[in-house]
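Chemist: One structure coming up, written as structure tokens, with questions to follow.
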Amino acid sequence: MESGTEEYELNGDLRPGSPGSPDALPPRWGLRNRPINVNHYANKKSAAESMLDIALLMANASQLKAVVEQGNDFAFFVPLVVLISISLVLQIGVGVLLIFLVKYDLNNPAKHAKLDFLNNLATGLVFIIVVVNIFITAFGVQKPVMDVAPRQ
């Protein structure tokens, strides 16, 4: 076995700059040398927002069902039905708005003002939805507890 100027390790050659050597550059995920596609990023962002919107829509539908099951005897029946209905309508509106945002080309400078307005509108509506849902939670939506033990 010859011992030259090369450095050998159990797993092979560790020349400077070779993969695995201490001075090698860390591997990059994907191709970061190309410019970011703004449309692709916006579409992913809108898809994620839409999924969260659907989850909240399902939660509000479940809350509405629980309130209706409690009936008119519940102290906060009317306010909760109104707040949940407002939240549901706003969520559907934001969902439609997100669909329109995905359809527009972000690389077209002529549409930037309109897209900026629609994006700000969606953000404002999401803020209102959050505030409405805070009030829904504050009024408390829970199913009535049935007494298991007989009363005497």
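Each residue, glycine too, has its Cβ placed from N, Cα and C.
Here the original residues are kept at every noted site.
Straight from Swiss-Prot, here's the annotation block:
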{"type": "MUTAGEN", "residues": "Ala42 to Trp", "note": "Disrupts the face-to-face homodimer, leading to increased ability to mediate plasma membrane rupture (cytolysis)"}
{"type": "MUTAGEN", "residues": "Lys45 to Gln", "note": "Forms an inactive homodimer; strongly reduced ability to homooligomerize and mediate plasma membrane rupture (cytolysis)"}
{"type": "MUTAGEN", "residues": "Ser46 to Ala", "note": "Disrupts the face-to-face homodimer, leading to increased ability to mediate plasma membrane rupture (cytolysis)"}
{"type": "MUTAGEN", "residues": "Ala48 to Ser", "note": "Disrupts the face-to-face Decreased ability to mediate plasma membrane rupture (cytolysis)"}
{"type": "MUTAGEN", "residues": "Leu52 to Asn", "note": "Disrupts the face-to-face Decreased ability to mediate plasma membrane rupture (cytolysis)"}
{"type": "MUTAGEN", "residues": "Asn60 to Ala or Gln", "note": "Impaired N-glycosylation and reduced homooligomerization"}
Chemist: Across all chains shown, how many C-beta atoms besides its own are within 10 angstroms of the C-beta of Ala48 (mutagenesis position)?
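Modeler: Its Cβ shell of radius 10 Å holds 11 other Cβ atoms.
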Chemist: I'd like to know which of the mutagenesis positions Ala42, Leu52 has the most other Cβ atoms within 10 Å of its Cβ.
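Modeler: Buried the deepest by this measure is Ala42.
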Chemist: With every protein chain in view, how many other Cβ atoms are within 10 Å of the Cβ of Ser46 (mutagenesis position)?
Modeler: 20
Chemist: Give me the Cα-Cα distance between Leu52 (mutagenesis position) and Lys45 (mutagenesis position), rounded to a whole Å.
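Modeler: Here the two Cα atoms lie 11 Å apart.
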Chemist: Return only the integer: C-alpha distance in Å from Ala42 (mutagenesis position) to Ala48 (mutagenesis position).
Modeler: 10
Chemist: Between Ser46 (mutagenesis position) and Asn60 (mutagenesis position), how many Å separate their Cα atoms?
Modeler: 21
Chemist: With Cβ-Cβ distance below 8 Å and at least 6 positions apart along the chain, what are the contacts of Asn60 (mutagenesis position)? List them in sequence order.
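Modeler: Long-range Cβ contacts: Ile84, Ser87, Leu88, Gln91, Asn133, Ile136.
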Chemist: Around Lys45 (mutagenesis position), how many other CB atoms lie within 10 A of its CB?
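Modeler: Looking across every protein chain shown, the total is 14.
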